[in-house]
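Q: Quick one: the structure is below, and I'll ask about it shortly.
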Amino acid sequence: MSSELLISNSKPRPEGLRKLCEGETVILPRDITPSKCAYFLKQNIVFISYIFIHIIITIILNRLALSAHGNTLIIILAALLITISLFLLLLLPYLSCSRYKLRCLDDDCKFKLLAEVITHKPNMDLSTWDRIAYDMNQFVYDRRICADRSFFYDGSYCYQVFKKLVATPYLVNSNMNSIYADLEMRSNGATNINDSGNSSLHIELGTYIFKALAVFRNSVDKYWEDKYPEMGVTV
């Protein structure tokens, strides 16, 4: 895929830029490929090409099965390919979801994501996640998990993966004691494989999860305080 993330001296699309600090502009795949559909096609071009070829073969076999030259073997193969084709088509939406993105990340990438949240202190304003998405794209590329610097389309994608990694399991229950208890359980050697793609979370990762959530919660509280001071939100 040709899209690249650059800290710019280049000539990017002006409407998509997000200035994160004075004199610096981050370019994300969103700025190079405004269409999410086009981005998805580029990201999964190999898999989609395979599905396309598979469907063509399936159609040919089905025509043979329906013709006078059809035999039992061809009919069985045609039925099998139809089933596989349906499965592959149903798999396509999964490739665009945050759960799949998270499963692509190794433990180092998860540590990096948590460290970025602690460093940059993002909030509910999705533009505050753009810098994190940029840094993560570079890191994932360096780890050879992605062929180019376009793993996260924009900050909102990065935020969704962060929620899958930490926010969804922990923020369901706001009782901080339960978080400590869970971290203690993990430190005793427990491992957990859940539907968010978190496998064998070590105590070190659990500690970063706790820190990142605390930073994120404080940033969110400050965001709402600044936006609606009359609400009197307190941390």
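Cβ coordinates come from backbone N, Cα and C, glycine included.
Here the original residues stay in place, and none of the substitutions has been built in.
Here the residue is the original one, but Swiss-Prot notes a natural variant at this spot, PHE47 to Leu: In strain: CLIB 219, CLIB 388, CLIB 410, CLIB 413, CLIB 556, CLIB 630, YIIc12 haplotype Ha2 and YIIc17 haplotype Ha2. For the naturally occurring variant ILE75 to Val, Swiss-Prot gives the following note: In strain: CLIB 95, CLIB 382, CLIB 556 haplotype Ha1, K1, R12, R13, YIIc12 haplotype Ha1 and YIIc17 haplotype Ha1. In Swiss-Prot, a natural variant is listed as LEU77 to Phe, annotated with the note In strain: CLIB 388. Among the natural variants in Swiss-Prot is LEU86 to Pro, noted as: In strain: CLIB 388. One natural variant catalogued in Swiss-Prot, THR234 to Ile, is accompanied by this note: In strain: CLIB 413 haplotype Ha1.
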Q: Please report how many Å separate the Cα atom of LEU86 (variant position) from that of PHE47 (variant position), as a whole number.
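A: If we compare the Cα positions of LEU86 (variant position) and PHE47 (variant position), the gap is 14 Å.
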Q: Return the residues near LEU77 (variant position), defined as same-chain residues 6+ apart in sequence whose C-beta is under 8 angstroms from its C-beta, sorted by sequence, else 'none'.
A: LEU61
Q: Do me a favour and check the Cα-Cα span between PHE47 (variant position) and ILE75 (variant position); whole Å is fine.
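A: Answer for this pair: 26 Å between alpha carbons.
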